[in-house]
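To keep things clear, I will list the structure first and then write my remarks on it.
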Amino acid sequence: MSSRRWFHPTISGIEAEKLLQEQGFDGSFLARLSSSNPGAFTLSVRRGNEVTHIKIQNNGDFFDLYGGEKFATLPELVQYYMENGELKEKNGQAIELKQPLICAEPTTERWFHGNLSGKEAEKLILERGKNGSFLVRESQSKPGDFVLSVRTDDKVTHVMIRWQDKKYDVGGGESFGTLSELIDHYKRNPMVETCGTVVHLRQPFNATRITAAGINARVEQLVKGGFWEEFESLQQDSRDTFSRNEGYKQENRLKNRYRNILPYDHTRVKLLDVEHSVAGAEYINANYIRLPTDGDLYNMSSSSESLNSSVPSCPACTAAQTQRNCSNCQLQNKTCVQCAVKSAILPYSNCATCSRKSDSLSKHKRSESSASSSPSSGSGSGPGSSGTSGVSSVNGPGTPTNLTSGTAGCLVGLLKRHSNDSSGAVSISMAEREREREREMFKTYIATQGCLLTQQVNTVTDFWNMVWQENTRVIVMTTKEYERGKEKCARYWPDEGRSEQFGHARIQCVSENSTSDYTLREFLVSWRDQPARRIFHYHFQVWPDHGVPADPGCVLNFLQDVNTRQSHLAQAGEKPGPICVHCSAGIGRTGTFIVIDMILDQIVRNGLDTEIDIQRTIQMVRSQRSGLVQTEAQYKFVYYAVQHYIQTLIARKRAEEQSLQVGREYTNIKYTGEIGNDSQRSPLPPAISSISLVPSKTPLTPTSADLGTGMGLSMGVGMGVGNKHASKQQPPLPVVNCNNNNNGIGNSGCSNGGGSSTTSSSNGSSNGNINALLGGIGLGLGGNMRKSNFYSDSLKQQQQREEQAPAGAGKMQQPAPPLRPRPGILKLLTSPVIFQQNSKTFPKT
């Protein structure tokens, strides 16, 4: 689990019950400090309408449930029982930990880095900070406490911040009501270590990693000036350190639309079906873009907190790898793209010792060790006592993490797949198998420039050669052919109903349909008289000539349709290749679309408690093609688009929770009608004739699978199109429709819908109220039947519709509020806990 936001350090058992009843659902859980046993913890889980409390023992060396598996940290314990489901009552009933109930950050200040280990904090500050740079993070060993990490010359000092009696202190001296007050105090009054070193808090080291659910607070902070600061930092870090020799060659220069926007050599697409005797025949200005592994290079969660982290190498391999890696690798605990290319390391290229170790390694390891103060190369940490006024500090690395060997992963396999270099340590067939395995989990993109068609050069043929070679079935064009009187992209397709030959490619435009935001064209493409393939061309046409779109919803809707198409092609067995994205230069708008889709894809897989890092994601994709996300305005737009998506998702979940409380049962909800006849509807073929929504013991709230198909933004496609790799932590999300027959109660949420619809209208009063509630959110339909205004409706409009809905209902009887069990009676579960693995029953405590 990438976040520990399920830990609520300040609430009691009564408050935990109330919180779970009001905001949670079946399977929601949180962890808190024990009210009866200082130093221990309690896991509170909602099961139906009851809340079960499970005691967690902490003896100073390990955490356990009074028996069973032992864990070094509380996050390891929670992660284990979420994934393995071995927690049962004595009567055999399972206690499922489905979805964490997120706790608000203790502060919105950007110097707070959340669940960051001491080792990671040291690397960040020593690599990128200055003398006096500081940050605050959560304590790895004592949940509920925090650590202040400060750079003092060539070392990092860690000062423990205690949470006691609803106050913060550093082990002595004054107490403060908030972390901000504490930091402000020690900015003015520096601490002094026992060795005499003065610890100055000069400048904050601001975080870019955040919990997805907390994006509103982060955007509010960035609006004050942080956007410019983050983007400028990104510009300085994204130096061109990769070769672009092929693009500079004389025979290839005319193929570049812009002289200095060239593809990196290590990720560029190479054309195979060409006349190799012609110099530069295999060159095209295009790069592969993808995540090397799940969250690799930008999901900065500590590997020591993950039970599924990579197996550590033997000392020889680790030392050799560490010596080869650059400072950026050390910073991220991962092998960066450049080092991966230089050394051609794959995860399975370790020595025999490492392979044997991977078979026998236990799942649970100690992730922390104690040590005294050390310089930047230190190896351990532990709480100590120093300072002139009882300041508790930790002088040295806080939480050492296991170095991973060769975590460049699938990306290297991908690069070697398209490389003429056969000297790598691993065969092409092994890289192919690895690439196929991870292709199922992560999308690959091709970022390229707009086509050129002049008397001197024609790249249209090369473009279609690449599309055919890569089996690309979806092309995303984010620019007009002409903007401000200048050609941005040559037309590389024929008019509707016509065919055209481009070299060996024959293109037939079968259909062309337009919405208010984009045009969808369907092509039949054949190459060298081979059987034709269906290829879909999504042409986004409302990006303004200057700046970015005012409404992120239009981009989210567009990406939703793109990903829905890609997922349907995969289900049809066509095995679509990378999504090809281009604008004019292939870096600005192209990068913006790709990064938004990557971030949302992560949220779809891991839920709202996942930690995202927009700046680091852009830094990662820029290591594969230079300049992606070109301007500060585009950088802001990525934040706003992700924020809009999360706000809409949260509003949708709340609406569905409220609908469940009313108690109505919906069945036979059908979506019918022709698609494509209305220019305002999504131009997609009909694929879902009827969807039934029936009551179940499982609460109808979103799962990771139901949030999408693993294709980023395919909302609702989980009704049979779920991503098999999606996390199980999210609850199921039903597809619902507005009722158009209840005196207009839900109609505003159904405008511009993706096809006609009919709903069951029995018991009109409560049915109308629920549909008004759900209709006001503007829910997107599953599969091909998308509500075109799902993301575009602002939350303010949604709230207005919800407030107006009861008035529009006239004299319709309002449903009685649902009955809830009164919180206050703690059902402490201390004895009936059974662990399936060992079939043990543990005694009462």
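Residue 1 is the first one shown; counting continues down the chain.
For all residues, glycine too, the Cβ spot is worked out from N, Cα and C.
Original residues only.
Positions annotated as domain 'SH2 1' by Swiss-Prot: 6-101. A mean pLDDT of 83 is what the model gives for the domain 'SH2 1' (6-101).
Here the Cβ of Lys119 (variant position) has 26 other Cβ atoms within 10 Å, regardless of which shown protein chain they belong to. Where Swiss-Prot documents Lys119 to Thr as a natural variant, the accompanying text is: In strain: Kenya-HLa3, Kenya-HLa6, Kakamega-b1 and Makindu-b1.
The feature domain 'Tyrosine-protein phosphatase' is assigned by Swiss-Prot to 227-645, with sequence analysis given as support.
In the three-state DSSP assignment, the secondary structure recorded for Asp545 (substrate binding site) is coil. Remark: Asp545 (substrate binding site) has Glu483, Arg484 as non-local neighbours, by Cβ distance under 8 Å and separation of at least 6 in sequence. Swiss-Prot lists Asp545, Cys583, Ser584, Ala585, Gly586, Ile587, Gly588, Arg589, Gln630 with the feature substrate binding site.
Annotation for Cys583 (active site, phosphocysteine intermediate): same-chain Cβ neighbours under 8 Å, separated by at least 6 residues, are Gln449, Gly450, Met477, Thr478, Thr479, Lys488, Cys489, Arg589, Thr590. The feature active site, phosphocysteine intermediate is assigned by Swiss-Prot to Cys583, with sequence analysis given as support.
Under the heading of natural variants, Swiss-Prot lists Gly749 to Ser and annotates it as follows: In strain: Ann Arbor1, DP CN BW, Kakamega-b1, Kakamega-b3, Kakamega-b4, Kenya-HLa3, Kenya-HLa6, Makindu-b5 and Reids2.
Across the structure, Gln630 (substrate binding site) and Lys119 (variant position) place their CA atoms 32 angstrom apart.
Ser584 (substrate binding site) sits 42 Å from Lys119 (variant position), taking the C-alpha atoms as the reference points.
Looking only at other Cβ atoms within 10 Å, the busiest spot among the binding-site residues Ser584, Gln630 turns out to be Ser584.
Residue counts for the domain 'SH2 1' (6-101) by DSSP state, with H, G and I taken as helix and E and B as strand, are 22 helix, 33 strand, 41 coil.
The secondary structure of Cys583 (active site, phosphocysteine intermediate), as reduced to three states from DSSP, is coil rather than helix or strand. In this record, substrate is bound by Asp545, Cys583, Ser584, Ala585, Gly586, Ile587, Gly588, Arg589, Gln630; the longest C-alpha to C-alpha distance in that set is 16 Å. Within the group of binding-site residues (Gly586, Gly588), the Cβ with the highest number of other Cβ atoms inside 10 Å belongs to Gly586.
Taking CA atoms as the reference points, Gly588 (substrate binding site) and Lys119 (variant position) are 35 Å apart.
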